[in-house]
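Here's the structure we're looking at; comments come further down.
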Amino acid sequence: MARNPFRMFPGDLPYYMGTISFTSVVPVDPSQRNPTTSLREMVTTGLIFNPNLTGEQLREYSFSPLVSMGRKAIFADYEGPQRIIHVTIRGRSAEPKTPSEALIMMEKAVRGAFAVPDWVAREYSDPLPHGITHVGDLGFPIGSVHALKMALDTLKIHVPRGVGVPGYEGLCGTTTIKAPRQYRLLTTGVFTKKDLKRTLPEPFFSRFFNQTPEVCAIKTGKNPFSTEIWCMTLGGDSPAPERNEPRNPHSLQDWARLGVMETCLRMSRRGLGSRHHPYHSL
């Protein structure tokens, strides 16, 4: 699996801009068990050769995609099974940007993330966003009308308010969640702080989490036993240590926040409604 783009590595641009996420489908190829590597390379190629970005902008900004597989899906108008794919792209910049500047740049990057053939664009009933149609392998391959509709319906751009601060390395953890017996087919593999805000009471949320909506968990895998594996992330309060220096231990409050996020994530994936709030009594 590709490296986690929610962690900082040496050489990464320091300032975090936001994330682009969408869900689509690709045909199931029996000879290729894990297509995430090739799909990630296609998305990266489409972002690099995006006609809306100049060479100077490509040096000033970086976009790191993460591709994970979902469950299989069968459509009535298509022969053969297909695989649901979740794509998340994280953007960074060399200089601090305002939220409006970051949003404009993320919208430009979206136009290079898809590879839509002409016949799919012609058969699609609704108008396409400007500049999103590209012919060839430059971007995520859209091979059918329902794949394009799914990608556009689930397309989200997350730009936090505090994009002018360095993206310090935060606390990461994984959790395994049993999939519910019945749930909607088109489910995005992203869990945001907006979802936390809907689950937690306002005083509790304000005391433990920032108000900026950003991605805090993403589904990274699904095993044959109908369970999902999610990677949860929390922004760090202090910069990451330099090389060969000891790491600063995370506080007990950070570990408590990670546990709260895991509980809310489990509730969301099991389909519990707004009446189930285990933290309202605190």
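Using the three backbone atoms N, Cα and C, a Cβ is placed for every residue, glycine included.
For reference, Swiss-Prot has these:
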MUTAGEN   Leu252 to Ala  Strong loss of binding to the elongin BC complex
MUTAGEN   Trp255 to Ala  Strong loss of binding to the elongin BC complex
MUTAGEN   Leu258 to Ala  Complete loss of binding to the elongin BC complex, CUL2 and CUL5 proteins. Complete loss of inhibition of sumoylation and antiapoptotic function; when associated with A-265
MUTAGEN   Leu258 to Gly  Loss of antiapoptotic function; when associated with G-265
MUTAGEN   Leu265 to Gly  Loss of antiapoptotic function; when associated with G-258
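Features recorded in Swiss-Prot, as mapped to the structure shown.
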{"residue": "Leu252", "record": "mutagenesis position", "DSSP (3 states)": "helix"}
{"residue": "Leu258", "record": "mutagenesis position", "DSSP (3 states)": "helix"}
{"residue": "Leu265", "record": "mutagenesis position", "DSSP (3 states)": "helix"}
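Leu265 (mutagenesis position) counts 22 other C-beta atoms within 10 Å of its own C-beta, drawing on all protein chains shown. Considering other CB atoms within 10 Å as the measure, the emptiest surroundings among the mutagenesis positions Leu252, Leu258 are those of Leu252. In the structure as shown, the Cβ atom of Trp255 (mutagenesis position) sits within 10 Å of 13 other Cβ atoms. It is 10 Å from the Cα atom of Leu258 (mutagenesis position) to that of Leu252 (mutagenesis position).
Here the C-alpha separation of Trp255 (mutagenesis position) and Leu265 (mutagenesis position) works out to 15 Å. Cα to Cα, Leu265 (mutagenesis position) and Leu252 (mutagenesis position) are separated by 20 Å.
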